[in-house]
Amino acid sequence: MVLLLLVAIPLLVHSSRGPTHYEMLGRCRMVCDPHASRGQGPDGAPASVPSLPPGAKGEVGRRGKAGLRGPPGPPGPRGPPGEPGRPGPPGPPGPGPGGAAPPAGYVPRIAFYAGLRRPHEGYEVLRFDDVVTNVGNAYEAASGKFTCPMPGVYFFAYHVLMRGGDGTSMWADLMKNGQVRASAIAQDADQNYDYASNSVILHLDVGDEVFIKLDGGKVHGGNTNKYSTFSGFIIYPD
């Protein structure tokens, strides 16, 4: 009886202080106080955490998303002036009195003649860039087009040298404002070169364009030899 009291009294005292954990070590009971401080040294001071050496450098992360678009910057410096444009067609007659009529037999001077320097193939406008004659400046070598400056009747002729040798043929059309007005064909009959030629007389109004368009095949470029040529002139004005 006395032994039971000796065991029960300590248990009642500890249970009144709070929850207590204990373990059995053989025949001895070890009581653990949950309120005891943790992570302290022998003198009650906080225990220091041992420092570890730095690890290896990690890899570069992925690139982030692009940010919001910023405001437009200031305008840049002014660029150089462009090249002068082509002269426009003559305007309509003004309200003033008409000028004197041209003398009888007067013919305006409009004529051009140009050769082809570089080869062409496929489907493109032939730009006869080796200009020999351009009276009136109505022909433009950069575009290969003649633009009518005065209404009237005009004559045009073209001769195009085919670059063959592979069994193909070549077609060349004279165009007026995108419509075919004359055609020529050269066929490769076991030859390396052959000619396609034609001529036409057309009535033109101011601003009408006349040019030669390749409709398949290959055209030989003659450097300055002028194997392929395009020419035209006015016969009489309206």
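Glycine too: its Cβ is placed from the backbone N, Cα and C atoms.
No noted substitution is present; original residues retained.
Residues or ranges marked as domain 'Collagen-like' by Swiss-Prot: 53-96. The feature domain 'C1q' is assigned by Swiss-Prot to 105-238. For the mutagenesis of CYS28 to Ala, Swiss-Prot gives this note: Does not affect homo-, nor heterooligomerization with C1QL1, C1QL2 and C1QL3; when associated with A-32. Increased secretion; when associated with A-32. Does not impair inhibition of adipocyte differentiation; when associated with A-32. The structure shown keeps the original residue. Record note (Swiss-Prot), mutagenesis CYS32 to Ala: Does not affect homo-, nor heterooligomerization with C1QL1, C1QL2 and C1QL3; when associated with A-28. Increased secretion; when associated with A-28. Does not impair inhibition of adipocyte differentiation; when associated with A-28. The unchanged residue is displayed.
Each residue of the domain 'C1q' (105-238) gets a DSSP state, and the totals for helix, strand and coil are 0 helix, 77 strand, 57 coil. Residue counts for the domain 'Collagen-like' (53-96) under DSSP (helix as H, G, I; strand as E, B; rest coil) come to 0 helix, 0 strand, 44 coil. Taken together, the residues of the domain 'C1q' (105-238) have an average pLDDT of 84.
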